[in-house]
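What follows is a single structure, written as structure tokens, with notes after it.
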Amino acid sequence: MKESLKDRIRLWKRLYVNAFENALNAIPNVKGVLLAYNTNIDAIKYLDKDDLEKRVTEIGKEKVFEIIENPPEKISSIEELLGGILRSIKLGKAMEWFVESEEVRRYLREWGWDELRIGGQAGIMANLLGGVYRIPTIVHVPQNPKLQAELFVDGPIYVPVFEGNKLKLVHPKDAIAEEEELIHYIYEFPRGFQVFDVQAPRENRFIANADDYNARVYMRREFREGFEEITRNVELAIISGLQVLKEYYPDGTTYRDVLDRVESHLNILNRYNVKSHFEFAYTANRRVREALVELLPKFTSVGLNEVELASIMEIIGDEELAKEVLEGHIFSVIDAMNVLMDETGIERIHFHTYGYYLALTQYRGEEVRDALLFASLAAAAKAMKGNLERIEQIRDALSVPTNERAIVLEEELEKEFTEFENGLIDMVDRQLAFVPTKIVASPKSTVGIGDTISSSAFVSEFGMRKR
């Protein structure tokens with residue numbers, strides 16, 4: 001072993017400090033970011049054992065427990081709602097089921113929430129990039145009722161509105177409309193949380209989604225008709241929310257109708273040389289997933305985790321590699337990233353998992369690694385505080401320990417790749433960046449961590465490379 005574990009930890013500490021300063025100085029260079037398409041209201045409830053047991057007992061424990069073993073993956077009754085929550089606890093897995101029944105929607109509303117936050121990947125990133133990083137940010141809101149608009153923080157966050165025939169950019173609070181409240185009910189539980197004999201192996205959340213607009217990737221008229229004008233105000237775009245698409249809708253439209261519009265937006269972004277990042281999220285429908293993979297060549301960058309990367313390998317036709325990626329083998333992950341780049345020609349792939357991040361790029365530079373380190377700090381700070389208000393708060397995460405298990409992985413990478421230094425691997429026509437992340441022992445909240453990681457890395461890397 002060339003260096004002791006202590007030496008490596010010291011090295012990463014130094015790299016983290018430098019990366020934070022570099023990102024802090026570079027972020028003001030970013031002149032504008034566009035975020036689309038999913039914004040909603042997150043109603044967060046921290047589950048209480050007694051309350052949950054009482055509700056399960058009232059509705060019928062046997063019926064609810066049956067749902068745990070045979071999940072419908074959608075909610076049309078209260079027992080399905082409670083069964084879904086218990087299944088998520090039992091497996092320690094994040095799950096999201098759509099609420100089809102009005103009766104359950106009323107029940108959810110009456111059950112209430114502990115706090116409201118802006119939700120949806122675009123909405124969460126808007127409060128971070130515009131509110132915390134102070135980057136001028138244009139965000140798509142399918143609906144903009146008062147309850148949602150007030151969840152946007154102050155700062156350079158804008159929604160486009162038509163005044164007569166002119167498109168204006170105003171803060172969401174100045175564009176409130178009598179529109180629908182799109183609520184995602186999020187039930188959070190800590191590691192070890194127990195209800196009856198069901199115990200959570202790790203902290204996570206169950207989402208009951210009562211939102212008909214984002215479920216079909218509804219696009220506002222301003223985005224349908226004024227997209228080119230919006231594009232002129234930005235250098236970067238982050239697209240998310242397409243994972244919910246269904247093959248067919250009751251009104252006769254299909255996922256293709258939505259993706260054709262997305263593709264026309266990407267063509268405009270590319271014409272204006274706007275760099276675009278696609279936040280891939282697990283897409284249940286195979287045909288939709290195939291179509292999303294086909295769209296990747298139009299993007300500059302994609303962000304994903306092991307479940308999403310494996311699901312793409314299945315589409316590409318490498319079942320064996322998909323399995324190995326799910327099992328968490330780092331070399332399989334690297335192979336899969338290379339396969340994805342070969343297949344799509346995409347310039348940048350950002351992989352995030354518990355403990356480490358990787359970025360495979362068709363260009364070189366320490367900025368790629370520094371952006372990953374900054375993203376790790378931002379995620380740790382958000383996990384510690386539950387919410388970020390100022391970019392300076394991210395500095396506090398420097399004191400969070402770096403994941404030592406990932407530092408051991410670094411040794412394996414060194415053995416495999418001769419050209420490996422300070423987390424950077426030269427792969428002839430590509431560069432691979434590896435960073436061990438900061439792990440917060442008991443996070444205040446897990447909502448929006450993935451969005452924080454991807455958007456922080458994408459914008460800070462762009463800012464640093466622009467200097």
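In case you wondered, yes, glycine gets a Cβ from its N, Cα and C as well.
Annotation source Swiss-Prot lists D-glucose binding site at D42, E96, G120, Q121, H184, D211, D451. In this structure, D42 (D-glucose binding site) is part of a beta strand by DSSP.
The annotation Mg(2+) binding site is assigned in Swiss-Prot to E279, E308, D451. Around the Cβ of E279 (Mg(2+) binding site), the number of neighbouring Cβ atoms within 10 Å comes to 27.
Sequence-distant contacts of V440 (ADP binding site), defined as residues of its own chain at least six apart whose C-beta falls under 8 angstroms from its C-beta, comprise A380, A383, M384, V400. Taken from Swiss-Prot, the feature ADP binding site applies to N305, H352, T353, V440, G450.
Here Swiss-Prot flags 10-467 as domain 'ADPK', drawing on sequence analysis. Taken as a whole, the domain 'ADPK' (10-467) shows an average pLDDT of 96 in this prediction.
Following the DSSP three-state reduction, the secondary structure of D451 (mutagenesis position) is helix. The local packing around D451 (mutagenesis position), expressed as other Cβ atoms within 10 Å of its Cβ over all shown chains, amounts to 25. Looking at Swiss-Prot, you'll find the mutagenesis D451 to A, N or S noted as follows: Complete loss of activity.
Counting in whole angstrom, H184 (D-glucose binding site) lies 22 from E308 (Mg(2+) binding site) by their C-alpha atoms. Here the candidates are the binding-site residues D42, E279, E308, and by Cα distance the one nearest G450 (ADP binding site) turns out to be E279. If you take the Cα of H352 (ADP binding site) and the Cα of E308 (Mg(2+) binding site), they are about 10 angstrom apart, rounded to a whole number. For Q121 (D-glucose binding site), the nearest neighbour among the recorded positions E279, N305, T353, D451, judged by Cα separation, is D451. Listed in sequence order, the recorded positions near E279 (Mg(2+) binding site) (C-alpha within 10 Å of its C-alpha) are D451, out of D42, E96, G120, T353, D451. Neighbour density at the Cβ, taken as the number of other Cβ atoms within 10 Å, is lowest among the binding-site residues G120, G450 for G450. Comparing CA positions across the recorded positions N305, E308, T353, D451, the one lying closest to D42 (D-glucose binding site) turns out to be D451. Counted within 10 Å of its Cβ, the other Cβ atoms near N305 (ADP binding site) come to 20, all protein chains included.
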